[in-house]
Every structure is written in structure tokens, then in C-alpha cells.
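Swiss-Prot has this to say about the protein:
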- His188 to Pro: Reduces activity by 98.2%. Lowers affinity for substrate 50-fold (MUTAGEN)
- Asp191 to Ala: Loss of activity. No effect on Km for substrate (MUTAGEN)
- Asp212: active site, proton donor (ACT_SITE)
- His234: active site (ACT_SITE)
- Arg267 to Ala: Loss of activity. Lowers affinity for substrate over 10-fold (MUTAGEN)
- Lys269 to Glu: Reduces activity by 99.87%. Lowers affinity for substrate over 10-fold (MUTAGEN)
Amino acid sequence: MVRNIVSRLCSQLFALPSSSLQERDPCSVTEYSGLATAVSSCKNIVLNGFQVPTGKQLDLSSLQNDSTVTFKGTTTFATTADNDFNPIVISGSNITITGASGHVIDGNGQAYWDGKGSNSNSNQKPDHFIVVQKTTGNSKITNLNIQNWPVHCFDITGSSQLTISGLILDNRAGDKPNAKSGSLPAAHNTDGFDISSSDHVTLDNNHVYNQDDCVAVTSGTNIVVSNMYCSGGHGLSIGSVGGKSDNVVDGVQFLSSQVVNSQNGCRIKSNSGATGTINNVTYQNIALTNISTYGVDVQQDYLNGGPTGKPTNGVKISNIKFIKVTGTVASSAQDWFILCGDGSCSGFTFSGNAITGGGKTSSCNYPTNTCPS
């Protein structure tokens, strides 16, 4: 009897450390409370599908150099009604943010959507879901499945040598009206990728389903956007440029991408009455399908509340190439719309373009009053 009791006690004693060590692995996070410890002490972090509480960030801004973070399961976010709140923040050097098979990052957009996006003062909501700031050193964000973000999805700022690839951004749940939006789509201002004040950023092979710009570069240099699939939004955009702390765009390539069921295909927009520079931008091998407003749109009369119809020339737009932009727009749309300020556009090149279907006559005031065919 005594021997059996001692034997059982010994087996339990020796079993405890192994189980305890598994439960206490600081690098495998199963609830929000373990996140800070993992970020400070680990270089290979696994986030195992937990809810981020109200008012708390999924803070990955202090990752060690060369860290890898892998999302598993379903990561969700409790409601935080605050325009200045960023649910996810990422920063680091030579870091990798990725997702395991079957994972989902759900931004809880349904709790916020009201058809107004960032234009509502009474119904506050996080303006950017994921902020990638000062991320450098050949860092990578890959293979993430993100859905239902409240307003803008990615804000990429102050970063360099960064590649984002293989992402699926899916906000189609916001296409239909809800009780707050009346007849409007519930989701609004839901840009996929906003890029500012960054250098050598590459977006490749990403799918975006949303209700605003698929990609919007408002400032930055040496940006490459390739093999994108953009559906439901406002297309591949430069701008709006002007009136911000950084108003220089120089060296952007949009390559081999599809824009479908969207308001615009290729768009360059500068803010009315503002100053800045847009230089050396190429749209090449862009396929358009069922564009509802403009196949190609260059306008210098932009305001968030709507264009003024009177272009200004404070933002200089130069060395712009449209090469093999092809496809169809809706019968209610215009194939081309170019509205430049007095003397502020120069060096546009058009080659191999074929945009058809627009029932409204194209309108261009540069380089001549005749639009490209």
C-alpha cells in the first residue's frame, strides 16, 4: 500500500513540470494577457486565436530584430469606439508577420459600420485597423486573411525595405446597407493599403475586396504594386496629394494587376488649392472590368466632400506613363477623365491602351483636348 502511494505521488510529481512548461510557454500566446511577455522575450511568436479586449492594442511595435509572428485560429477585437485608436500596430527590422493555414483576423467592422466611414463625428471608430510604422530591414508581411475592418485597413508609414504579399483583405460583408447606413453600403472609406512617407515598399499578389481605394499612395518613393486583384473599391490610386505633412510622390509602379467592379481603374488625384509633387508614376498592364465612373482618372480638383470642377495647379504632376491599360467600363462611365490645372501637368506618355464601353464622352484637357484612344 505504502509503496503504491509513493509510486503514484512520484509519477504525479514528475509529470507536473512537463505539463506546466507547456502551459507556460511564453512564445505561444493563447490569451491577450500573454502578448507583452511574448513580444519582449521571444523571436518566434505564435498568436493562437484570442480576443483583444476593449481599449487594448495588439501591440507588435517592439518586436526584436529578426522576429517572426504567426497568427493561428481566429483573432477578434472587442469594440473600441475611438477615431484615434489603432487595433494593431507593427514595427521592427527584418521581421516576418504571417498566418497559418485557416487563420482569420476579424476587425469587428459590423459594430462600427454606418455608411459614413471616417466622416462621422457622432459614431467614432478606429480610423486605421493596422498601422505599420518604421518597419525596415527587408521585413515581410505575408499570407494574412483579414476581414471586416472598420474604416481603412493598412496604414504603412515611415517604412522602408518592406514587402507585403499573399494577403486577402475581404470587406464584402460591408457592401450591403445596414440599420445605420440607410440605403448606402454599410462600410465606407475602407482603403486596403494606404502608403505614406515610405521608401522601397512592395505590394505583390494581394487580393482586396472593399469599398474605397485598393491602394492609395499619398507620399513616398520607390513603391512597386504588382499582381494585385482589386474588387469593389476605387481602384489603384495616387493621392490624394497636397495639404499633408509630406506631399511628395516619386517613383511608383502599378504593374500587372486587375481592377474589377470598381468605381475607378487608375486614378491620380491632387487636393484643390494645395501644393506638392507627383513624379515618375507608371501604370502598366492593368486590366479593367466593369468600372463604374472612370477607367483612367487624373484630377486636380479633389476634395473629400467631392470634386470642385475647378482644377488648381499647386501640385505638379510629371512623367506619368499609361502603358497597356485595357478593359471595359460601364455604359454610364467615361473611359478617360483628365482635368489638370494650368501648366501643372507635363510629360504624360500613352501607349497600347484600349479602354472601351463608356457611354459618356471622355473628357481631357491634357496633353490636348482630345483624350487618348
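From the backbone N, Cα and C atoms, a Cβ is placed for every residue, glycine too.
Shown on the structure are the features that Swiss-Prot records.
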residue: His188; record: mutagenesis position; contacts (Cβ under 8 Å, 6+ apart): Trp113, Asp114, Gly115, Lys116, Gly117, Ser118, Asn119, Val151, Gly174, Ser181, Gln211, Asp212
residue: Asp191; record: mutagenesis position; contacts (Cβ under 8 Å, 6+ apart): His152, Cys153, Phe154, Asn210, Asp212, Asp213, Cys214, Val215, Ala216, Gly233
residue: His234; record: active site; contacts (Cβ under 8 Å, 6+ apart): Asp212, Asp213, Cys214, Ser262, Gln263, Asn264, Arg267
residue: Lys269; record: mutagenesis position; contacts (Cβ under 8 Å, 6+ apart): Ser237, Ile238, Gly239, Ser240, Val241, Asp297, Val298, Gln299, Gln300, Tyr302
In DSSP terms, helix, strand or coil for Lys269 (mutagenesis position)?
strand
